[in-house]
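Read the structure below first, then the notes.
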Amino acid sequence: MKSSGPVERLLRALGRRDSSRAASRPRKAEPHSFREKVFRKKPPVCAVCKVTIDGTGVSCRVCKVATHRKCEAKVTSACQALPPVELRRNTAPVRRIEHLGSTKSLNHSKQRSTLPRSFSLDPLMERRWDLDLTYVTERILAAAFPARPDEQRHRGHLRELAHVLQSKHRDKYLLFNLSEKRHDLTRLNPKVQDFGWPELHAPPLDKLCSICKAMETWLSADPQHVVVLYCKGNKGKLGVIVSAYMHYSKISAGADQALATLTMRKFCEDKVATELQPSQRRYISYFSGLLSGSIRMNSSPLFLHYVLIPMLPAFEPGTGFQPFLKIYQSMQLVYTSGVYHIAGPGPQQLCISLEPALLLKGDVMVTCYHKGGRGTDRTLVFRVQFHTCTIHGPQLTFPKDQLDEAWTDERFPFQASVEFVFSSSPEKIKGSTPRNDPSVSVDYNTTEPAVRWDSYENFNQHHEDSVDGSLTHTRGPLDGSPYAQVQRPPRQTPPAPSPEPPPPPMLSVSSDSGHSSTLTTEPAAESPGRPPPTAAERQELDRLLGGCGVASGGRGAGRETAILDDEEQPTVGGGPHLGVYPGHRPGLSRHCSCRQGYREPCGVPNGGYYRPEGTLERRRLAYGGYEGSPQGYAEASMEKRRLCRSLSEGLYPYPPEMGKPATGDFGYRAPGYREVVILEDPGLPALYPCPACEEKLALPTAALYGLRLEREAGEGWASEAGKPLLHPVRPGHPLPLLLPACGHHHAPMPDYSCLKPPKAGEEGHEGCSYTMCPEGRYGHPGYPALVTYSYGGAVPSYCPAYGRVPHSCGSPGEGRGYPSPGAHSPRAGSISPGSPPYPQSRKLSYEIPTEEGGDRYPLPGHLASAGPLASAESLEPVSWREGPSGHSTLPRSPRDAPCSASSELSGPSTPLHTSSPVQGKESTRRQDTRSPTSAPTQRLSPGEALPPVSQAGTGKAPELPSGSGPEPLAPSPVSPTFPPSSPSDWPQERSPGGHSDGASPRSPVPTTLPGLRHAPWQGPRGPPDSPDGSPLTPVPSQMPWLVASPEPPQSSPTPAFPLAASYDTNGLSQPPLPEKRHLPGPGQQPGPWGPEQASSPARGISHHVTFAPLLSDNVPQTPEPPTQESQSNVKFVQDTSKFWYKPHLSRDQAIALLKDKDPGAFLIRDSHSFQGAYGLALKVATPPPSAQPWKGDPVEQLVRHFLIETGPKGVKIKGCPSEPYFGSLSALVSQHSISPISLPCCLRIPSKDPLEETPEAPVPTNMSTAADLLRQGAACSVLYLTSVETESLTGPQAVARASSAALSCSPRPTPAVVHFKVSAQGITLTDNQRKLFFRRHYPVNSITFSSTDPQDRRWTNPDGTTSKIFGFVAKKPGSPWENVCHLFAELDPDQPAGAIVTFITKVLLGQRK
């Protein structure tokens, strides 16, 4: 039967003459029938020259093709009649515009299709499409583009899309870019937000929350607002966002939202359900479960021990199965396994063991690759993404249908699964552990690109449409192949038209108002805009999303607790515009910290911007400094994008010196560390708390959980004397890129820096020096005033105009490694009591109050019901993750922050014995001090000691003191050689009265080797106006102690490396006690001895130098009267946090400080066992009755340890229900100083720093400083072995991998004798014989780690002797994420590897923290 009507026309359009499935024949091409036409309303584009036809042109009567009159003869396309009008919609071969929930076509056609709703031409269109624009709802549009379109056509379609959106919605639409950033998106659309993530992946959970919150904020601000979701490639991203927002909007949905929810569900089922990956479905389920409360959130970190994957022997014919794993945390690579090889038929399951266990928290992605037989390619076996907040057991299993890539791979068995084994501790799991078959071998030494590539390191690092005239490429593959993709820019790019002028403010929401289910010809009435959610709905949303990192105007749960209360910033309200576009995310801020749980938002001050989640921001100094690039290091390397993410984010104020940031300065960033912003500048606008906080400020201390930081009067940094400038920051997981080389080297004012090449005839040919002299308004106690660095041995100059001697910015080093049995050096005569090494087998434990069992203290009657104190639980011993390669990129306290008020030079707490031969000739330089009145310099003879320098900055000419040189001491049997250092030129100033104001009667106890004598120091004679014979007593309250002893002289261009008294096999020792440097008040002067001051020892005399922990330089000259406990108030608690919070203190150090104190004395430190928690060490009167027998000092048993856990509500002592949450550590300390609650006794708040309470000691002879060693540098000759690329790996594992590669390669590398020099600028290698190279320099900011081989392997020399192997890890030039380990072996027995490594780690790397 012959068809008629619409069906006949449909079949004709499809090229079929009847209803049978006969093959269609091509129609005969017919000539065009052109006629002249004037184009007025919408001029088309010429079909030949692609230029818009302005005015008159020609148009074909049949096919409607348009062209210029002059181009008419050049038309080559055939003329074919268009299909009927009712069938034209959804059949265009180029782009498809579809309306779900709408019945009108985009061109306002009144004609409607009579086809049934179920009929679809989608299968015909899947072959070729360039744009798929779908109205998901009336206010949510989805714009999808193919993955790899022609770039020029793609730009044209983007312009058409922008034109359509502008014509329909004007500036009322907000475009969410879910793919890589593009310049033209920002250029063509008024408001764009970038929330991109890699294709076929699930977005981070907090990013999912952020997108939904931003959509909600935009749509609720104005009923006419529209959201456009832009996606390029797989449409699964659209499904993830639409599904997530569907669940999000149901929280506060009304009756008018039911239809929108239905259409969103219909879109997901019909359009994107088949394109969703298993991980994307999993994250949608996570999001829905967290919103509904069906998923209980687990906020504790997990340690991954094993990954069990199935064996796939037939994965690649001829090659077998060679898998390896890559583990990412928040899209940053944290682990790469070795390549596993299976010989013959092996077991059904392969066990990949992670040693040590890998700490994971947050979004985790595990990818398994198969290394190809040729070794140059790799194939993705499976990929799985999950979030640790949803894991509540020790095992996590994923079957095949939940594994990305594997779920559609027939080579992956249907019954196979992937299993992860976790625990809450890094210790090995006891009991039966999975083991591999003996036929399984592992290759850890591979350096092939297929294994090393990190496919995600360059995502969103640049704009996708960036064209700079050169080849654009990605350094790593994005599809699993080992090769980068190179794209040539188009030869001719048409100019992008400028956006249309802003339209009138009032327009209709949309012309698409009727819903397709009605099938009516008349549009229905417009649905009113959604009202903004009520306060109750917002609170409910906050409660549900509290743990996800984003709340409805509140701060997330991931933010760590501050030592001092935050001056919280209020939230943004939903208004007609958000003021953060383009490029920034709206509506995400922090709550005031006054209330527990989830609170309502407060008002917001002006002048802030939101730092979007999942973005990478170029770091700026909040106090007005600027990033600078050191000499000899490219600026691009200085601005390495440090991947950071925080589960909480808030409003950031613009520093006054910077102004508003430029748009588009954000890229993708993966999590790792919490952001810290300094808000102490008095010039910043005040941030007011909510009214409830202001009322609580008037309450007594005991009633406050959140305490406010009071400011003192003053100017500049002196007004903040003694106050922490940063809140403590908690790293969430171990990362391989850890030291400030990742973009944290800041110069105060690069505008004032100048490069000075070496003058003719001067030494220092190894590099040129540079000078920085910032203005006073950029002053910071931790920054140099005028510091001259040089590769040679230049002496820093002093800038009297700046009023401050240069300070080195240092912090306690945290170098630790794997101690090996019997690895102590013969020189290790003693160990500093300040930093005892951890015994290998010792377990650490905390006392956690619980309801039943464990250690019990007799409690007062009114506290008896609170529950006894619980037994201690065993924790892990300290591992290498706590060292420089562990968690310490950002400072944990105000005292060791980068560029903070720290003057410590990171001298080791164990004795550092210096052997420094120096030639007699001078090698110093003079630098311009830029003083209003040039201060004359004083030349000291080698026999004179350098007098102290006044820091008053008055420019007064100094009086030249006279005196004898230092007295020699008796020889020490263990002292290595130390020839004299070179003389120095110093501008000298003397304070009135003959000696400096800051001298303190208290002094630290030097830690020396047994048998080393201490002689009284005979300083220079007093000046004429002081009593005769009274020396200027230089008590270095902030400098290391030095003890001298004579040795036969030696001669060498630079000092040798100081020999450490005690170091492990990898050359690293325990961190010193953290220093406390208090800024002087407006009327005070700092201590008399700056870091750069030192006496110049006499020629021919060697000196034995010993460093001790650094102490405060703000010691009062007269002791203050004791403060009564009852007089404590808010300000007192805030000001004393520097006395009891010691972040880098070890447990043994805390015991040593507290064991001689009265009961109630306490210290709080960062927990090394539980990341993000604190440890409370408390001295008690008697041990608990159930305490275990103690073999050591019984006094040490009186120091008990408690764990302070952190959470969304604040901090609390773990294990006791009666313990409330406190807004800060200060609040917790204040309350427990009044009432012990669950503690054995009340806390006694100290009135002074316990590190300063040391007995007086004789002043050692010949004061010298670590700064002298840095200026002169230390050098020796070593054997250079090789350099091994370690991808993103650093720390001891990088050195171990490089050592394994060097020792296993055949033939072994030929060593070369090189001159190894360490100075303030970095490490310089000079091959005197020029066999391998001439000279190589590694700037200090590129060096991330240094140690000896953790496995204590040795290099075998040709004569049969062996030498210890050591190395340092530095950034690979031109690659911000890859590292290279440079390997060496000892050459001179007097310069052991441990001494070199200790010098690098403790002095060189520590001075820039």
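Quick reminder: no glycine exception, Cβ is built from N, Cα and C everywhere.
Per Swiss-Prot, the features are as follows:
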type     : residues       : note
ACT_SITE : Cys231         : active site, phosphocysteine intermediate
DOMAIN   : 122-294        : domain 'Phosphatase tensin-type'
DOMAIN   : 299-425        : domain 'C2 tensin-type'
DOMAIN   : 1275-1408      : domain 'PTB'
MUTAGEN  : Cys231 to Ser  : Loss of tyrosine-protein phosphatase activity. Reduced IRS1 degradation under catabolic conditions. Abolishes inhibition of AKT1 kinase activity. Does not affect disruption of SQSTM1-IRS1 interaction by TNS2. Reduced mTORC1 complex activation
MUTAGEN  : Lys1142 to Gln : 6-fold reduction in affinity for PtdIns(3,4,5)P3 and reduced IRS1 dephosphorylation but does not affect cell membrane localization or affinity for a tyrosine-phosphorylated peptide; when associated with Q-1155 and Q-1157
MUTAGEN  : Lys1155 to Gln : 6-fold reduction in affinity for PtdIns(3,4,5)P3 and reduced IRS1 dephosphorylation but does not affect cell membrane localization or affinity for a tyrosine-phosphorylated peptide; when associated with Q-1142 and Q-1157
MUTAGEN  : Lys1157 to Gln : 6-fold reduction in affinity for PtdIns(3,4,5)P3 and reduced IRS1 dephosphorylation but does not affect cell membrane localization or affinity for a tyrosine-phosphorylated peptide; when associated with Q-1142 and Q-1155
MUTAGEN  : Arg1165 to Ala : Does not affect affinity for PtdIns(3,4,5)P3. Reduced affinity for tyrosine-phosphorylated peptide
MUTAGEN  : Lys1209 to Gln : Does not affect affinity for PtdIns(3,4,5)P3; when associated with Q-1212 and Q-1214
MUTAGEN  : Lys1212 to Gln : Does not affect affinity for PtdIns(3,4,5)P3; when associated with Q-1209 and Q-1214
MUTAGEN  : Lys1214 to Gln : Does not affect affinity for PtdIns(3,4,5)P3; when associated with Q-1209 and Q-1212
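Geometry remark: Cys231 (mutagenesis position) versus Lys1209 (mutagenesis position), CA distance 37 Å.
Using Cα positions, the member of the mutagenesis positions Arg1165, Lys1209, Lys1212 nearest to Lys1142 (mutagenesis position) is identified as Arg1165. Note: the CA-CA distance between Lys1155 (mutagenesis position) and Arg1165 (mutagenesis position) rounds to 16 Å.
If you take the Cα of Lys1212 (mutagenesis position) and the Cα of Lys1157 (mutagenesis position), they are about 25 angstrom apart, rounded to a whole number.
Within 10 Å of the C-beta atom of Lys1155 (mutagenesis position) sit 16 other C-beta atoms, taking all shown protein chains into account.
Arg1165 (mutagenesis position) and Lys1157 (mutagenesis position) are 17 Å apart (CA-CA, integer value). Here the CA atom of Arg1165 (mutagenesis position) lies 15 Å from the CA atom of Lys1214 (mutagenesis position). Of all Cβ atoms in the shown protein chains, 17 besides its own fall within 10 Å of the Cβ of Lys1157 (mutagenesis position). For the recorded site, Lys1142 (mutagenesis position), the DSSP three-state label reads coil.
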